[in-house]
Amino acid sequence: MVFTKEEVDYSLYLVTDSTMLPPGTTLCSQVEAGLKNGVTLVQIREKDIETKNFVAEALEVQKICKKYNVPLIINDRIDVAMAIDADGVHVGQDDMPIPMVRKLLGPSKILGWSVGKPSEVETLAKWGPDMVDYIGVGTLFPTSTKKNPKKSPMGPQGAIAILDALEEFKATWCRTVGIGGLHPDNIQRVLCQCVASNGKRSLDGISLVSDIMAAPDACAATKRLRGLLDATRYQFVECELNNTFPTTTSIQNVISQVSNNRPLVQHITNKVHQNFGANVTLALGSSPIMSEIESEVSELARIPNASLLLNTGSVAPIEMLKAAINAYNEVNRPITFDPVGYSATETRLCLNNTLLTYGQFACIKGNCSEILSLAKLNNHKMKGVDSSSGKTNIDTLVRATQIVAFQYRTVAVCTGEFDCVADGTFGGEYKLSSGTEGITAEDLPCVIIEDGPIPIMGDITASGCSLGSTIASFIGGLDSTGKLFDAVVGAVLLYKSAGKLASTRCQGSGSFHVELIDALYQLFHENKPEKWSASLKKFK
């Protein structure tokens, strides 16, 4: 059967591996189970097999693919593909050059190419639409199916760079499939986050091996994968993701929910912050726990209204941090991420980027320098972990906040004299191929919170970190009717107002510590946002 390029469905792309078959199954039985339940494209990948056996295997799989009207792709072996008249070939960067492959295959066959750099996209764009039909974008995450991986995992941000390059070089014809380390626990996050910066394209599909080939019940495994692709919504927290402009009434409702639910806030944070953060959390009607014990994170995450504040001011063991992120993501409990000193040192940059790649965060909160660096709008490396926005204007800070919110599908907070809060969750919605249909970072809803200068805030330790405690308390206390954006905005508004109130009462930096906790307690328990001193307005 001949498939036209336009009608190929890349959404669920199965790559075979005969070395991981469960007992009682065959390669053909696993492939057919996948095809029965939603696989849309099959690639035979065999690295250690005699040509005669490869051809025989390919012919058997081809019969099954024809039965389900699904294209068959051969990995690397152009001779095998031509011998059985397969529907196409997939090659890597070190395989036969693309122009030569196309010359051998002819114009009608599907030709795929593994791509991991924007420069490779530039090359395929120069070749034009007659060469590469689709690219495998990756490797996204670590994977055991590559015995000697030559590329480091790129994560969703690397995939975004590839999608941006396709748009920049106008390779509109080229389809994309995410490859490498994709499993049910990260597929929806990848589909949600991997959107070009101009909002005009997203991944066309995902490629998997072990989740079908190694599954004892490949039918059920494929149904689950198909369901994730078709869901079009990633509900990564148990509250509402739809945003409207916060009002005093909606913020009152948030505080009432926090007060009623008394969330448990697990702090993984720096030692300087721990005591002050615990007292701030208590002042907000919440229960703090300072725990960096890997073996208990799953239990803590499952406590009703649990919330995690992950602050990288002190570098905890990376495996413990990953375990915590995974535990909270697994049960859809919110994580507030504070990438302290994001790019201050290579160690911090590597740690923060690793964690950003590993999980989904309900809120990413940082000072001006951190958010500018995250958005790649900072021209210099941070000096230490303190904020140093200098003369950066409010338009640039808003833009940076919106970029972070857009790229990480989160509510982003940029702190300073003016606090910016942007919602990039898109209600958790995602679409294959079409991205956000042209909606970009600068289109995201963003609010500005200000209360004049409060210089004494910078004269105490952990004032910025404790805003993280406040946000984590508010979003952890939401029930299913609460709105994430309202909670984050309400937390920032309360904290700013409490800071101003405390600054009028204190005698110096020592008493400011105490007055800030008292002010937070007072404003939270009074629950009268209409009387708070900080102002809230939409940006433009």
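Our numbering is plain: 1 for the first residue shown, then up by one each step along the chain.
Cβ coordinates come from backbone N, Cα and C, glycine included.
For Cys465 (active site, proton acceptor), applying a Cβ distance below 8 Å and a minimum sequence separation of six or more within one chain yields Thr269, Asn270, Val272, His273, Phe276, Gly277, Asn311, Gly313, Asp338, Val340. As annotated by Swiss-Prot, active site, proton acceptor applies to Cys465, with the evidence given as similarity to another entry.
For the recorded site, Ser114 (4-amino-2-methyl-5-(diphosphooxymethyl)pyrimidine binding site), the DSSP three-state label reads strand. According to Swiss-Prot, the feature 4-amino-2-methyl-5-(diphosphooxymethyl)pyrimidine binding site maps to Gln43, Ile44, Arg45, Glu46, Lys47, Asn75, Ser114, Lys146.
Sequence annotations record features per position, and here Swiss-Prot assigns 5-(2-hydroxyethyl)-4-methylthiazole binding site to Met290, Ala462. Long-range C-beta contacts of Met290 (5-(2-hydroxyethyl)-4-methylthiazole binding site), restricted to its own chain and to partners at least six residues apart, with a cutoff below 8 Å, comprise His267, Thr269, Gln274, Ala278. Under the three-state DSSP scheme, Met290 (5-(2-hydroxyethyl)-4-methylthiazole binding site) falls in the strand class.
Sequence annotations record features per position, and here Swiss-Prot assigns ATP binding site to Lys365, Thr415. Using a 10 Å radius centred on the Cβ of Thr415 (ATP binding site) and all shown protein chains, the other Cβ atoms total 27. In this structure, Thr415 (ATP binding site) is part of a beta strand by DSSP.
Quoted from Swiss-Prot for the published natural variant Glu370 to Lys: In THI6-3; possesses TMP-PPASE activity only. Cβ neighbours within 10 Å of Glu370 (variant position), excluding its own Cβ and spanning all shown chains: 29.
In Swiss-Prot, a natural variant is listed as Gly476 to Asp, annotated with the note In THI6-2; both enzyme activities greatly decreased. Less than 8 angstroms from the CB of Gly476 (variant position) sit Val258, Asn261, Pro263, Leu264, Val265, Ser286, Asn305, Ala306, Ser307, Arg333, Pro334, each of them six or more residues away in the same chain.
Taken residue by residue with DSSP, Gly510 (variant position) is part of a helix. Variant annotation in Swiss-Prot: Gly510 to Asp, described as In THI6-1; both enzyme activities greatly decreased; the structure shown retains the original residue.
Looking at Gly510 (variant position) and Arg45 (4-amino-2-methyl-5-(diphosphooxymethyl)pyrimidine binding site), their Cα atoms lie 66 Å from each other. Sequence-distant contacts of Asn75 (4-amino-2-methyl-5-(diphosphooxymethyl)pyrimidine binding site), defined by Cβ-Cβ distance under 8 angstroms and a gap of at least six in the same chain, are Val15, Gln43, Ile44, Arg45, Glu46, Val89, His90, Val91.
Here Glu370 (variant position) is positioned 10 angstrom away from Thr415 (ATP binding site), judged by their C-alpha atoms.
Considering only the binding-site residues Lys47, Ser114, Ala462, no residue lies within 10 A of Lys365 (ATP binding site) on a C-alpha to C-alpha basis. Fewest Cβ neighbours within 10 Å among the binding-site residues Arg45, Lys47, Lys365: that distinction goes to Lys47. For the binding-site residues listed here (Gln43, Ser114), the lowest count of other CB atoms within 10 A around the CB belongs to Ser114.
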